[in-house]
Amino acid sequence: MLNGLTRVSTSSELESILDIVQSSGEIAVVFISPSIGDLETITSETQRRQLRIAGIPRGGYTILPAIPLYDDELLQMCERYTAANDYEKAQIRDSLFMREYPLFAYSVRNHKALFHPADYVSRILQFCSYYVQAPDADVLSLLDRSPFLHISPIKEICTHIRLIARGTPLAPEDSESPAPEQLRFHAESDAEKLAAERAGAMSIATSSGGASETEQLSLFSGVVPSALFQKDAVEEVDKDTEETMVDLTGEETVDAVHSFQAEYLTLDGLELVTKAAIFYDREGEGQRIVAVYIPGGVPEDTCRAAAAVLEPAATKKNLRALTNGGLPPDTGLVGYYDYLTNPTRHKCRETEFSRRNWGLLAQSEPLLKHLDKLYSQLAPMHHHLQKVAIPSQYQLCGTVFSTITVNRNFRTAVHTDKGDFRSGLGVLSVINGEFEGCHLAIKKLKKAFQLKVGDVLLFDTSLEHGNTEVINPEIHWQRTSIVCYLRTGLMSSVCEMERRKHLNRLILQQLRNTEVLNTTVNINGADSSLPPLFVPTRLASHLAPVQLAALGFIVERTEKQSGCVVAMTMGLGKTLVALTLCFSQLHLAPQADILILTPKPIISHWVDEKNKWAMHGLHFPHFVASDGLNSLEFEQQLLEYERQKNNEKPKLGHVFVINGEYLAGFLRRFKRFTPLLIIVDEGHRVAAKGNKLTESLDRLRCNLRIVLSGTPLQNDASELYRLVGWVNKGVGRVLPPKRFQELANDINQFVEGDDGAFYNAVMAQEYIQDWMRGFVFREMENDLPPLHDYLLICGSSDVQREYEEKLGLTETTMTALKATEHRPHHLSTHPACYLAFISDSYQSMVSGWTVRAQANTSRMRVSQLEEIDTMRLEHYVQMVENEQLDTFIDLSGKMRVLVDIVLRVQARKEKLIIFSLYVGSQDLIHRTLTALRVCTFTVRGRDSQDRRRRAMQEFSENKDLIVLVLSTKIAAYGLDFTAANHVVLFDSWWNPQVDAQAIARAYRRNQRKPVTVYRLISATENKFVLSSQTRKIALFKCILHERTSRQALPDELEDCAANEKDEERRSFWAKLKTTLLAGGTRALLNVYRYQESVRESE
């Protein structure tokens, strides 16, 4: 039924009529007929093009152009026009041609417009003016003659203004219109209501008291406002104790002071700058602007007018005593601030002074506009990046500033400013006073800048700076200065989610109790400053707050022609975020194309997600995926696209989901392919140096680039730099690669154990975080059940120790082994796995646990084993065949621990996933567990997508299937195994994010149980891998979790077996520690909590 309602074929005659409306701006009347189509066809195609439809004349329908203004803009314009005299009305009509119409550009995309949107708006204004003044008798007749009275928001606006002007209600009695300030629900009309009624009639429940499944799934049945969003996605407001008025003044932190002893600068050793100049931090490669000095940059009268309003903001209630010799100075904040560390629900909002004085602050607008203009002229790239980054609702007077620090008679000690946007600059100006000296000095430059009233300094606030001495301080002196900047905390995921909840509450307020009948809703419609964000009405309630916040972050960047990185921890639903973004973009630009690049194993996951959410309204005209399951269908879709590109058929939007290996061939075939949007899943791949994928993507003319990654840092910080630089090319011009690498080295030095590097590491960490916040949406936390993550150090049997000695394996020699040396890993699995590996006998092991070679080459390799090795291998095979399983298992510490874990999980009637990097280990584990009669299924990297899908379904539905054995590096991606709540990492890789991806197959959305992770580590071969992992995890925490972290030293790790809080688990650890392997070594030597392998600094 859904497909029938949402995918209708369109007649060529109807297409031609709608093309004319869209291009000419004229209205058209259509009637249901075989050549035009039925009502569903007409409404569906009209909606897709964003045209409007009215249910007149009788028996027919009138098609109108899209309205090129947001609802609140149109309301304000109509109110002004209806209240104006004839001369003023002419001026208003003339001014229509001087403004921009972004909605118009969207609605006529790929159609050459033959009319100016101002003409259409003028017609609406004139109609509204006539309607408001018309006699009651004429109003009634207008219902049958004017289609404007049948479309939203025009009919609501006319009603509202007439009611205020004349006290006469709107004549139409059949309209249950929401308030005129409602957000725009796309193409609301009489005709659409008729379609809704028809669909609703098809889905009425026949059973007593209950709704049928059809009714619940119908896209045309109404949605009550309370069901539009998840409950926790809507802001809660306690009217009795309104938290937005809580006084937090004085708790803001804007400085980073690096000593408890205040350091004051003097002019000694500093050059005094008095002439306009630009300063860089170094010569040659890697230089960047750190200061721009503009004496007399702002007229003095502009400064003093603003000072009269801003000076009262400077009080002694603040936390800046350390920058004033221990005494609180006169200082304060104006605008917006991020109270992220305060225990209040509303963390991102106006300062108290701003809340109380918004009306007066308008007098400071000329100053702010002037400073903003100077900034854009003298540091254009910094200004551009700041304009891209700043959320619209935090812009002061439409500038790139969110916050102003006001200082009065305050000679600051040496400090750096904390929390400023590092791709931008702070803008300092003295706006009032009589004084001598008190110059602003920057230590690194060895320069002091003379600042009098009207002088301006743009500078990098992360550099240590302070004021020089005041000359003749005994004479009464006065000095008021301001610093304007962007607070990066306002772009945090906390603020994004808070803002999203606030917008959702406004939407529900505007809807009041009106049932939502439309299939699509603009969830940004409550704030006209935000770009539109359309989502299917029935999908909105399935989007978690973090997903809605991520969508809001993305569309604000794309509206400003910038990309971004979406760094959400695995399992939070990045794919649904991206699909919803695609839906909104195609809703606004129905003929555009979108390119999604993803690893081949994940393509089927995208298809599954698209199909899963289709029942909630997430539909696309063409969704083309190269998943390899149906190559004929894929080719047919490409041929259809070719016909549309060649104008043989009407062009519709396409979403292409392809893997990077196919991209070059795709671009050769479609040489003029120009996507509106590029999304790269597992986007850390574009961070690699010399990446051919990046080279191919760079040839596409597309600025809107979105990177999705739960693990944007894989090995080092430079990867994040390359990611951000790829989504926005401008960042490299304000932070050169050489400078970023210096910062990364400071962090790495501390991460690797140099405690003396702590101060530099903290400074570098804060700088990088403040630099990337405008372009990286980070949400590394989740609200999933608890995760218990353990390191299990396993012993070695006597046979394993014998081979370790032969290989010369010690903790020291392991550090010298290459990553391609796999013998130690196979030996840690089991001696049988090691012997099979060096004899290349995998194939025969899989086929029947025999070492009989099938080819001369294999015979030669087997014969190269020493005689005792050959005998041992045959003996091990016989052990399994003769069901001497305990003896066989006790030859390996890892295998013994693994089997006991599996049997424990089986006894608890739970499920387990085992990840391993090596085919030999996977085979041995599978055979051993099968011999133990544990129902086990194995998925390897070479397995087809269909097999993987069947594995997911079987594992979820078959209660007897206890264990899945998966390939870590390949099968871990794109799979959902939340049926399991135990995960074993049988071996670990150098990159901890590979292991993290594996764990996320079970620990993700929809997981309802606590998850336990067991990382099996041998005493020798895996310890160096663990050391490499913890270093990278510490780096990851430093940069993405904002926690200064380092590797734990060996003596800092504490065995947790004895103090385990869970009694059953404590007993289990004790049992494993008393279990002996062949040769008498304990199977389990130590148990550590994995998170303790990385230490966070206070």
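Cβ from N, Cα, C; glycine included.
Bear in mind that the values here come from a model prediction, so they are computed numbers and not experimental data.
Secondary structure from DSSP puts Asp417 (mutagenesis position) in a beta strand. Around Asp417 (mutagenesis position), a 10 Å sphere centred on its CB holds 19 further CB atoms from the protein chains shown. Among the features that Swiss-Prot reports, Fe cation binding site is placed at His415, Asp417, His465.
If you look up Swiss-Prot, you'll see Arg479 marked as 2-oxoglutarate binding site, on the strength of similarity to another entry. Under a cutoff of 8 A between CB atoms, and with a sequence separation of 6+ in the same chain, the neighbours of Arg479 (2-oxoglutarate binding site) are Arg408, Asn409, Phe410, Val430, Asn432, Gly433, Phe435, Cys438.
Look at Swiss-Prot and you will find 555-730 tagged as domain 'Helicase ATP-binding', backed by sequence analysis.
Per Swiss-Prot, domain 'Helicase C-terminal' is recorded for 897-1057, and the stated evidence type is sequence analysis.
For the published mutagenesis His415 to Ala, Swiss-Prot gives the following note: Impairs DNA base J biosynthesis. The Cβ neighbour count for His415 (mutagenesis position), using a 10 Å radius over every protein chain in view, is 21.
Under its mutagenesis annotations, Swiss-Prot gives Asp417 to Ala the following note: Impairs DNA base J biosynthesis.
Here the residue is the original one, but Swiss-Prot notes a mutagenesis experiment at this spot, His465 to Ala: Impairs DNA base J biosynthesis. Cβ neighbours of His465 (mutagenesis position) (same chain, under 8 Å, six or more residues apart in sequence): Thr412, Val414, His415, Thr416, Leu440, Ala441, Ile442, Lys443, Phe459.
Non-local contacts of Leu548 (mutagenesis position) by the CB criterion (under 8 A, 6+ apart in sequence, same chain) comprise Phe229, Ala233, Met497, Arg500, Asn504, Ile523. One entry in Swiss-Prot concerns the mutagenesis experiment Leu548 to Gln. Its note says: No effect; when associated with A-483.
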- Averaged over the domain 'Helicase ATP-binding' (555-730), what pLDDT does the prediction give? 87
